[in-house]
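Below is one structure, written out as structure tokens, with a few remarks after it.
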Amino acid sequence: MLKPSIICLFLGILAKSSAGQFYFPNEAAQVPNYGRCITPNRERALCIHLEDCKYLYGLLTTTPLRDTDRLYLSRSQCGYTNGKVLICCPDRYRESSSETTPPPKPNVTSNSLLPLPGQCGNILSNRIYGGMKTKIDEFPWMALIEYTKSQGKKGHHCGGSLISTRYVITASHCVNGKALPTDWRLSGVRLGEWDTNTNPDCEVDVRGMKDCAPPHLDVPVERTIPHPDYIPASKNQVNDIALLRLAQQVEYTDFVRPICLPLDVNLRSATFDGITMDVAGWGKTEQLSASNLKLKAAVEGSRMDECQNVYSSQDILLEDTQMCAGGKEGVDSCRGDSGGPLIGLDTNKVNTYYFLAGVVSFGPTPCGLAGWPGVYTLVGKYVDWIQNTIES
């Protein structure tokens, strides 16, 4: 039986939200027969008593308890009955083998300046499937790229992804592309943004309570680093990837957090044919601005030969450092940003985390034409370049 002190400890954890507000379990949240549930990490799970989920129970009793673990536990609650907390326990943690045999470590090669799974790509949001609108804390690595224009005016016209305390990844065409006006200078990034019309951003949750994020963070860019082999005038836009070095380190929060790079050797070589991924953003491009609210869409990776057949009609020859995804009318990277992320999900016995599968490069005009997938730079092909380029 779960000790009363542990019940009190867990309820105390659940009571504190990241915005400083309080949540007390209520009977409306009960699952009478417990049943199936989906974790904050987007895994299939079963709603059971906390003490019956050995992994999460062990996580709870770990000292000190990390903020990310505290928030994960809070958002994993699926009910409260007879004085006991119910927790959404992933299927893989209820298998006897996972409780007795340490899981294998992923085959990862890393630079010490880059965060590893567990430190990046965290999934803390209670995800809504099939929706277009993101949650306020969903995809906290997303960045808006700021340009300083003539007469000192500023605007956001590309996107990017935070990969460490000091670096953002975007597209090279957002740095020195042929469509960029000559009087624009890439000057900064905005992090922790959700609704560009408000600051701070607030969202009303299912309990009718207001959940507010801290004010967004504007950080100057110290140096832009387009890929050395990128050719702005090329039709196929090969090597359309760039690094932005920030002028200062950023502090991670629930709303500003890096995405993982595909460091696992299997991910580095993957082409993602038939794999469903997320594209997200404000629809910002070098020429247009579409939405004040961060949006998302699910897109499916396309076979390269099929995508090549489509783009051959435009005399565009794609290479193995690129990939295609989407092709459904009105979706695709219309909801993403130039330079923004194509987001994959890796589930293994150690961590479940989001990783940067691709960078939005180009697509049909107008975007979202049926039968025309968007083209993305395949980030796994550039891991070596990224690791060799970043500095402390």
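In case you wondered, yes, glycine gets a Cβ from its N, Cα and C as well.
Residues or ranges marked as domain 'Peptidase S1' by Swiss-Prot on the basis of sequence analysis: 128-391.
Annotation of the mutagenesis experiment Gly131 to Glu in Swiss-Prot: In EA 20N; results in extreme lateralized embryonic pattern where the most dorsal pattern elements (e.g. dorsal cuticles) and the most ventral pattern element (mesoderm) are absent.
Over all protein chains present, the Cβ of His173 (active site, charge relay system) has 28 other Cβ atoms lying within 10 Å. The active site, charge relay system annotation in Swiss-Prot covers His173 (among others), and the record cites sequence analysis as its basis.
A 10 Å cutoff on Cβ-Cβ distances gives Asp240 (active site, charge relay system) a total of 30 other Cβ atoms nearby, all chains included. The active site, charge relay system annotation in Swiss-Prot covers Asp240 (among others).
As a published mutagenesis entry, Gly283 to Ser appears in Swiss-Prot alongside the note: In EA 84B; results in weakly ventralized embryos with ventral denticle bands that are approximately normal in width and the filzkorper have the normal tubular morphology. Its own atom aside, the Cβ of Gly283 (mutagenesis position) has 21 Cβ atoms within 10 angstroms in the protein chains shown.
In Swiss-Prot, the entry for mutagenesis Arg335 to Gln states: In EA QGDS; results in lateralised embryos. The structure shown retains the original residue.
In Swiss-Prot, a mutagenesis experiment is listed as Arg335 to Cys, annotated with the note In EA 125.3; results in ventralized embryos.
Within its own chain, Gly336 (mutagenesis position) has Gly159, Val279, Ala280, Gly281, Gly283, Ala297, Leu342, Val360, Gly374 as residues 6 or more apart in sequence whose C-beta sits under 8 angstroms from its own. One mutagenesis experiment catalogued in Swiss-Prot, Gly336 to Ser, is accompanied by this note: In EA 12A; results in weakly ventralized embryos with ventral denticle bands that are approximately normal in width and the filzkorper have the normal tubular morphology.
What Swiss-Prot says about the mutagenesis result for Ser338 to Ala is this: Loss of catalytic activity results in defective dorsoventral patterning characterized by a complete dorsalization in which there is no ventral furrow or headfold, cells at the posterior do not migrate, and multiple symmetric folds appear along the anterior-posterior axis of the embryo. For Ser338 (mutagenesis position), the count of additional Cβ atoms within 10 Å of its Cβ stands at 29 [all protein chains shown].
If you look up Swiss-Prot, you'll see Ser338 (among others) marked as active site, charge relay system, on the strength of sequence analysis. In the three-state DSSP assignment, the secondary structure recorded for Ser338 (mutagenesis position) is coil.
One mutagenesis experiment catalogued in Swiss-Prot, Val360 to Met, is accompanied by this note: In EA 5.13; results in extreme lateralized embryonic pattern where the most dorsal pattern elements (e.g. dorsal cuticle) and the most ventral pattern element (mesoderm) are absent. All protein chains considered, the CB of Val360 (mutagenesis position) has 30 other CB atoms within 10 Å.
Under its mutagenesis entries, Swiss-Prot includes Gly371 to Arg with the note: In EA 161.13; results in weakly ventralized embryos with ventral denticle bands that are approximately normal in width and the filzkorper have the normal tubular morphology. For Gly371 (mutagenesis position), applying a Cβ distance below 8 Å and a minimum sequence separation of six or more within one chain yields Val310, Gly327.
For the mutagenesis result Pro373 to Ile or Tyr, the note given in Swiss-Prot is Probable loss of catalytic activity results in partially defective dorsoventral patterning; during gastrulation, shows defective ventralization; in late embryogenesis results in moderately dorsalized embryos presenting defective lateral filzkorper, head skeleton and ventral denticles.
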Around Pro373 (mutagenesis position), how many other C-beta atoms are within 10 angstroms of its C-beta?
26
Say you check the Cα of Pro373 (mutagenesis position) against those of the recorded positions His173, Asp240, Ser338; which is nearest?
Ser338
Whole-number Å only: compute the distance from the Cα of Asp240 (active site, charge relay system) to the Cα of His173 (active site, charge relay system).
6
